[in-house]
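The structure appears below as structure tokens.
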Amino acid sequence: MIEEEVLKIIKPTEEDKKGIEKVLEIIRERLNKLDFEVEGSFRKGTWLRQDTDVDVFVFYPKDVGKEYLERNALNDIINRIKDLDYTLAYAEHPYVIVNINNVEVDIVPALRVESGDRAITAVDRTPFHTKYVTSHLDERGKDEVRLLKRFMKGIGVYGAELKVQGFSGYATELLVIYYGSFRKVLEAASKWKHPIKIELTKPMRAFSEPLIIPDPVDPRRNVTAAVSLKNIATFSVAAKYYLKNPSMEFFFPSKKVEEKIKGDVLILRLNLDEKSSEDIIWGQIKRSVNKIERALKQSGFRVIDIQAWGDTSNIVIAVQLESKNIGQYYLNIGPQYYSETIDDFIQKNDNIWVGEDGRLYSIKERKEYNAEAIAKKNIVLKVKYNIESYWLQNTEDQQIMKFLRKTPTWLK
């Protein structure tokens, strides 16, 4: 059975676990006398073999407040690990990433609260998530979560960060707890039609998102609030087709040969000079993508597709147009002959005539008809960056080929 084969690949061995435990021993020594716990998928037993990142939470009394975490707590942690290979990262508040033997350990300051619904910062709920999941999943259930995670990674819908807008690890765990197994999650998802409500607990307020899973440890929160409709739909379609014809392609998609370029494709390569948090950068990239698309359409271009990918240093925006060539002039459609606005139309336009349909028309010159210039002008990054832009002629870049192909390898 395919799922058993996948598990052999993704389930960590005892050696894998020992390797991470050795790294954690180093961290434990550095955090001695602090109130800390290992959290996340490693602690819950739902981690994948290829994932070598571990979460360690350092807890402080809730009375010290959020500002204390951002300054005092962070400095305390840095002083304890400053001789190790570490970098600062940013979410709701800063945290530290330590790299030891190719294992990434996220050391996150948090506040110790009585229950998940009393969380002051988002990370304060984490230990309650851990307790909930470990009390509701047996060993087989953990393997079912692993299968679901790998499936979602394979089809590109895993990861709650803004860049992806997909399913979090916690969401996959709750789905398996609710439905009972990987296959049962897929059977349900294949029939989804939004809005979808999955209630392990009764919500404490109304939610408007397309997929609603109230957090069992804090029912005021929707666990899947960040999941985009596109990713919900992709997961549903993939579930349907996997159940029809199970394949390793869903878990480990293959690379395809070069695709034919249809239309004109503009590639914008951005190299960022400054570091910032991933969510901040990708919030600006998504706004840029929307602004570019809107500006191109307003200028008369027919946009087939526009996508962005990359990390926090190097980003690619690909714009696919029916054609990069549009006329310098265009037909401007005016009001009907009996409209009170015809005087205004006549004053503002030249080359005016009355059409066979009784409507006034004119010829107008486009303000902008260079698609490349329009796209570059509508990038709204707030950090310094260099940009290289070109019209695609050919490529061996796998991500660009994926953009050209459109159809996921698991679908066809």
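Backbone N, Cα and C define each Cβ position, glycine as well.
Substituted residues are absent from this model; it holds the original ones throughout.
Residues or ranges marked as CTP binding site in Swiss-Prot: Ser41, Lys44, His129, Lys149, Tyr158. What Swiss-Prot records for Ser41, Lys44, His129, Lys149, Tyr158 is ATP binding site, and it gives sequence analysis as the kind of evidence. For the published mutagenesis Asp53 to Ala, Swiss-Prot gives the following note: Loss of both AMP and CMP incorporation. Annotation source Swiss-Prot lists Mg(2+) binding site at Asp53, Asp55, Asp106, citing sequence analysis. What Swiss-Prot says about the mutagenesis result for Asp55 to Ala or Glu is this: Loss of both AMP and CMP incorporation. One mutagenesis experiment named in Swiss-Prot is Asp106 to Ala, and its note says High decrease in AMP incorporation but not in CMP incorporation. Where Swiss-Prot documents His129 to Val as a mutagenesis experiment, the accompanying text is: Loss of CMP incorporation but no loss of AMP incorporation. As a published mutagenesis entry, Glu173 to Ala appears in Swiss-Prot alongside the note: High decrease in both AMP and CMP incorporation. Annotation of the published mutagenesis Arg221 to Ala or Glu in Swiss-Prot: High decrease in both AMP and CMP incorporation; the original residue is retained in the structure shown.
Secondary structure from DSSP puts Lys44 (CTP binding site) in a helix. In sequence order, Val103, Glu104, Val105, Asp106 make up the list of same-chain residues 6 or more apart from Asp53 (mutagenesis position) whose Cβ falls under 8 Å from its Cβ.
Rounded to a whole value, the Cα-Cα separation of Arg221 (mutagenesis position) and Tyr158 (CTP binding site) is 19 Å.
Of the residues the record lists as binding ATP, namely Ser41, Lys44, His129, Lys149, Tyr158, the two whose Cα atoms sit farthest apart are 18 Å from each other. Note: Glu173 (mutagenesis position) has non-local neighbours Lys44, Thr46, Val133, Leu137, Val145, i.e. same-chain residues 6+ apart with C-beta under 8 A of its own C-beta. Using Asp55 (mutagenesis position) as the reference Cα, a 10 A cut-off selects Ser41 from the recorded positions Ser41, His129, Lys149, Tyr158. Cα of Ser41 (CTP binding site) to Cα of His129 (mutagenesis position): a span of 10 Å. The secondary structure of His129 (mutagenesis position), as reduced to three states from DSSP, is helical. For Lys44 (CTP binding site), other Cβ atoms within 10 Å of its Cβ number 21. Residue pair Lys149 (CTP binding site) / His129 (mutagenesis position) shows a Cα separation of 17 Å.
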